[in-house]
Amino acid sequence: MPDVDRFGRLPWLWITVLVFVLDQVSKAFFQAELSMYQQIVVIPDLFSWTLAYNTGAAFSFLADSSGWQRWLFALIAIVVSASLVVWLKRLKKGETWLAIALALVLGGALGNLYDRMVLGHVVDFILVHWQNRWYFPAFNLADSAITVGAVMLALDMFRSKKSGEAAHG
């Protein structure tokens, strides 16, 4: 691995690239295979593939707005992504867990940013539901990576507090 003092934990960006590529390939696949809102049941009453476009943020927040939200969410994603790269670069050698968490969040943010900038919406295709009574909003691999990375960040904060260490950052 390159000199950690010079590059920080930037070599962990391979995870970011992997998340981005898997996210974009999966979105392209489901756009080619499914029509809008078509469902393919994978596990009855629990899990399906579907195709949905989200012009808003998480849970379709502001999706009904006139289009300005596309640029707002893109700007937020760019600022957050730049901040994550700086944070990643400043990590020390022993902060591997945190490096992986940041790389996951960054990969997901960039995957959804690409959709938003190029397509004008985010492509979602994973649908978790319970029978026909409850549906979680459709999501994608980028959203999953962001969620896993965020949980890892939260666990890192709790671990740091419990051991009496200063919070990473």
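Cβ atoms are placed via backbone N, Cα and C, with glycine included.
Original residues only: the substitutions mentioned are not part of this model.
The annotation that Swiss-Prot gives for the mutagenesis experiment ASP115 to Asn reads: Retains 50% of wild-type activity. ASP115 (mutagenesis position) counts 21 other C-beta atoms within 10 Å of its own C-beta, drawing on all protein chains shown.
Listed in Swiss-Prot as a mutagenesis experiment, ARG116 to Ala is described as follows: Loss of activity. Within 10 Å of the C-beta of ARG116 (mutagenesis position) there are 20 other C-beta atoms, taking all protein chains into account.
Mutagenesis annotation in Swiss-Prot: ASP124 to Asn, described as Loss of activity; the structure shown retains the original residue. According to its DSSP assignment, ASP124 (mutagenesis position) is in a strand.
Taken from Swiss-Prot, the feature active site covers ASP124 (among others), and the record attributes it to sequence analysis. Taking all protein chains in view, 22 other C-beta atoms sit within 10 angstroms of the C-beta of ASP124 (mutagenesis position).
Under DSSP, ASP143 (mutagenesis position) is assigned to a helix (H, G or I) in the three-state scheme. Quoted from Swiss-Prot, the note on the mutagenesis of ASP143 to Asn is: Loss of activity.
Taken from Swiss-Prot, the feature active site covers ASP143 (among others), and the record attributes it to sequence analysis.
For ASP143 (mutagenesis position), the number of other Cβ atoms no farther than 10 Å from its own Cβ, over all displayed protein chains, is 20.
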